Amino acid sequence: MGSASEQRVTLTNADKVLYPATGTTKSDIFDYYAGVAEVMLGHIAGRPATRKRWPNGVDQPAFFEKQLALSAPPWLSRATVAHRSGTTTYPIIDSATGLAWIAQQAALEVHVPQWRFVAEPGSGELNPGPATRLVFDLDPGEGVMMAQLAEVARAVRDLLADIGLVTFPVTSGSKGLHLYTPLDEPVSSRGATVLAKRVAQRLEQAMPALVTSTMTKSLRAGKVFVDWSQNSGSKTTIAPYSLRGRTHPTVAAPRTWAELDDPALRQLSYDEVLTRIARDGDLLERLDADAPVADRLTRYRRMRDASKTPEPIPTAKPVTGDGNTFVIQEHHARRPHYDFRLECDGVLVSWAVPKNLPDNTSVNHLAIHTEDHPLEYATFEGAIPSGEYGAGKVIIWDSGTYDTEKFHDDPHTGEVIVNLHGGRISGRYALIRTNGDRWLAHRLKNQKDQKVFEFDNLAPMLATHGTVAGLKASQWAFEGKWDGYRLLVEADHGAVRLRSRSGRDVTAEYPQLRALAEDLADHHVVLDGEAVVLDSSGVPSFSQMQNRGRDTRVEFWAFDLLYLDGRALLGTRYQDRRKLLETLANATSLTVPELLPGDGAQAFACSRKHGWEGVIAKRRDSRYQPGRRCASWVKDKHWNTQEVVIGGWRAGEGGRSSGVGSLLMGIPGPGGLQFAGRVGTGLSERELANLKEMLAPLHTDESPFDVPLPARDAKGITYVKPALVAEVRYSEWTPEGRLRQSSWRGLRPDKKPSEVVRE
């Protein structure tokens, strides 16, 4: 079979509308499956793919297709399964081009089992293997809402956690939720089914009013059916990232557990999923970590004879890595050209560039995408004999390392942006696929000259909420989470500017930090960090930060370096930015707190011991992504906090009867604020008086909440425009979406209402 590099799929009827309600075309579907290939393939590779096709659109009849048609392209991987009624040959989708073929077939849905094919020793014949994961399909009965599904999902997660298994949630794209659990050791499909059934039955016993494990539909009204049967070797489940053939183009979308706590949880559309992937990557990355990887050197080997050419021809499959070397080789072949190669995932991704990379931004040069080369080729120089592929002399013209801004080298949506650091050539380059294997190479302006890094437009990178206990120090660095205000700082040879997380210039609000200008007078830097006020124990205090005066000692604790003396560092790995930051601190009086010791669990314990707010874990290889909340940064706090928007207030009783007694809290949603309860605990008399003064000009007769408030909460309320952001502590979210046992922490003038999301 041909390698993925040789495969070609021609899209026909590109403008055919497959989702009439949204006008989504076949071309849109083609682009979607090309866009999700990198994250989806690991979850379907090695598994037989059953397709559900809507050739005439979702408003017309569909049909399931298991048997691979004789007209299918020969390069598609395939294997045969014996059924009672005969044998069926299934396609195995293990390449981006295979997914493109799926789209060309208008096979909107891809269904796979929980087992993979395994090769028989000796013969190499593929046969069904053991299950590598569990799946639970949470199917809502009549009247069941998403919040109830999420409640059951958390119960399943907790049961599996008791036996040492981790669970990942997926909104199905239809009505329900899917839960996936990777198995440390594969088990038979029968064994997986037995385990899943026991979990479902145990859940039914614990939650009889909400859960059923029985397939009888008449028993499902008002309950969640925990379908365990899809672990059977003969059954399939809609694959993660697959489209659904419904009225709208929804997707079986991986979610975070924090999202399942959101009462507004809903199914996601394909365009939303693409945005999430660009921001967060694959949320199911740990589900199929052992997925089979295609040998990317198959085509390279087939084009060469080791007995006739001095080129390196390794026999082993390449091992995926995170190296970042590049090489440009001058190739005196029949048509002289330069070969540009970038190390990626264990191979050298390669282009033949007739005129070499351009040396200015005003021209584009043609680049032909060629077969992947082995890493050993990066040091190859020599003469390829006449009559052999690529005959001619090869000389290394330049080599070095590169930073990645974007790397999509698939045959359909290719775009690569890198920053080269070589001896003869340096700078930012983009390679963009135009048609087939034809790409354009373009030199970009240096990132420091781009608008994206203008300090006034820079937004801080944000962390996702999660647990750090299972994270290892070999891959993650652990910082303390400080109880202060996030600041971006620009110090430029004696001048300093400060910006809040929301983008406000707050230089005048922190006269105590003017000393940074003198400390960093020899440099032009942009720093990310936290402004803190320490209590008598030397611990950052949020309340003292809130009530600081001009004479209060405010410190700036830096934890990231984004720009240094003419070089933008956004595309540089965290561990390298950290080294530069520590070097800068050693040469100045800049405060850079030390990293926490050990793995995640030890770091979290250290943070608790010192009375800090929590821990921020950062992948050592992560790049800085301005304004994005990314899974490569994880925050884990010792107590629950939530930012809220104030939507109204109620007068107090007794000594508070003339002023504010409690505040109405909300979380911004599409139709207004989603009511999150009231808070009065923790407010001092001084704060109450200040709040009354601040809220007076915001008075409105219209409720800012998306639905009418319950009578007990609406009584005696004065509504205000949703302009002020505050932070509260709480014990838990109730099923109704209220904060239980909330207590006031303070206003957050550094935050905009539009930034507030449910944690």
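Including glycine, each Cβ sits where the backbone N, Cα and C put it.
Don't expect the noted substitutions in this model, because it carries the original residues.
Per Swiss-Prot, substrate binding site is recorded for Lys52, His111, 137-139, 172-178, Gln230, Thr236, Arg244. For the mutagenesis of Arg53 to Ala, Swiss-Prot gives this note: On substrate with 5'-phosphate, 1 base pair (bp) complementarity and 1 nucleotide (nt) gap, greatly reduced DNA-binding and gap-filling. Barely detectable activity on substrate with high complementarity and 3'-overhang (in Pol domain). The structure shown keeps the original residue. Listed in Swiss-Prot is the mutagenesis experiment Phe64 to Ala, annotated as follows: On substrate with 5'-phosphate, 1 bp complementarity and 1 nt gap, greatly reduced DNA-binding and gap-filling. Barely detectable activity on substrate with high complementarity and 3'-overhang (in Pol domain). Positions annotated as Mn(2+) 1 binding site by Swiss-Prot, on the basis of experimental evidence: Asp137, Asp139. Under mutagenesis, Swiss-Prot gives Arg220 to Ala with this note: Binds DNA, no gap-filling (in Pol domain). Quoted from Swiss-Prot for the published mutagenesis Lys235 to Ala: Wild-type filling on single nt gaps, impaired gap filling on more complicated templates (in Pol domain). For His331, His337, Asp339, the entry in Swiss-Prot reads Mn(2+) 3 binding site. Listed in Swiss-Prot as a mutagenesis experiment, Lys481 to Ala is described as follows: Loss of adenyltransferase activity, no N6-AMP-lysine formation and loss of ligase activity. No effect on phosphodiester bond formation on pre-adenylated nicked DNA, or on DNA polymerase. The feature active site, N6-AMP-lysine intermediate is assigned by Swiss-Prot to Lys481. Experimental mutagenesis at this site is recorded by Swiss-Prot as Glu613 to Ala, annotated: No ligase of singly nicked dsDNA activity, no N6-AMP-lysine intermediate formed, decreased phosphodiester bond formation on pre-adenylated nicked DNA, no effect on DNA polymerase.
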Return the member of Arg53, Asp137, Asp139, Gly173, Glu613 nearest to Asp339 (Mn(2+) 3 binding site) in space, with distance defined Cα to Cα and candidates limited to these recorded positions.
Arg53
Compute the centroid of the Cβ atoms of His331, His337, Asp339, then list the same-chain residues not in that set whose Cβ lies within 8 Å of it, in sequence order, for the Mn(2+) 3 site.
Gln329, Glu330, Ala333, Pro336, Tyr338, Ala352, Val353, Val394
Checking your reading of the structure: which of the binding-site residues Lys52, Asp137, Lys175, Gln230, His331, His337 lie inside a 10 Å Cα sphere centred on Arg220 (mutagenesis position)?
none
Neighbour count (Cβ, 10 Å) for Asp139 (substrate binding site):
22
Lys175 (substrate binding site) has how many other Cβ neighbours within 10 Å of its own Cβ?
14
Would you find the one among the binding-site residues Lys52, Gly173, Gln230, Asp339 whose Cβ has the most company, meaning other Cβ atoms within 10 Å?
Gly173
Any idea what the Cα distance is from Lys235 (mutagenesis position) over to Arg244 (substrate binding site), rounded to a whole Å?
18
In sequence order, the binding-site residues (Lys52, Asp137, Gln230, His331, His337) whose C-alpha falls within 10 A of Phe64 (mutagenesis position):
Lys52
Between Lys175 (substrate binding site) and His337 (Mn(2+) 3 binding site), how far is it from one CA atom to the other, in Å?
55
Three-state secondary structure, which DSSP defines for Asp339 (Mn(2+) 3 binding site):
strand
Separation of alpha carbons, Arg53 (mutagenesis position) and Leu177 (substrate binding site) (Å):
22
What does DSSP say about Lys235 (mutagenesis position): helix, strand or coil?
coil
As a test of the contact definition, list every same-chain residue at least 6 positions from Asp137 (substrate binding site) whose Cβ is closer than 8 Å to its Cβ.
Ser172, Gly176, Leu177, His178, Val226, Asp227, Gln230, Thr237
Return only the integer: C-alpha distance in Å from Glu613 (mutagenesis position) to Gly173 (substrate binding site).
37
What three-state class does DSSP give Gln230 (substrate binding site)?
helix
Between Lys52 (substrate binding site) and His337 (Mn(2+) 3 binding site), how far is it from one CA atom to the other, in Å?
46
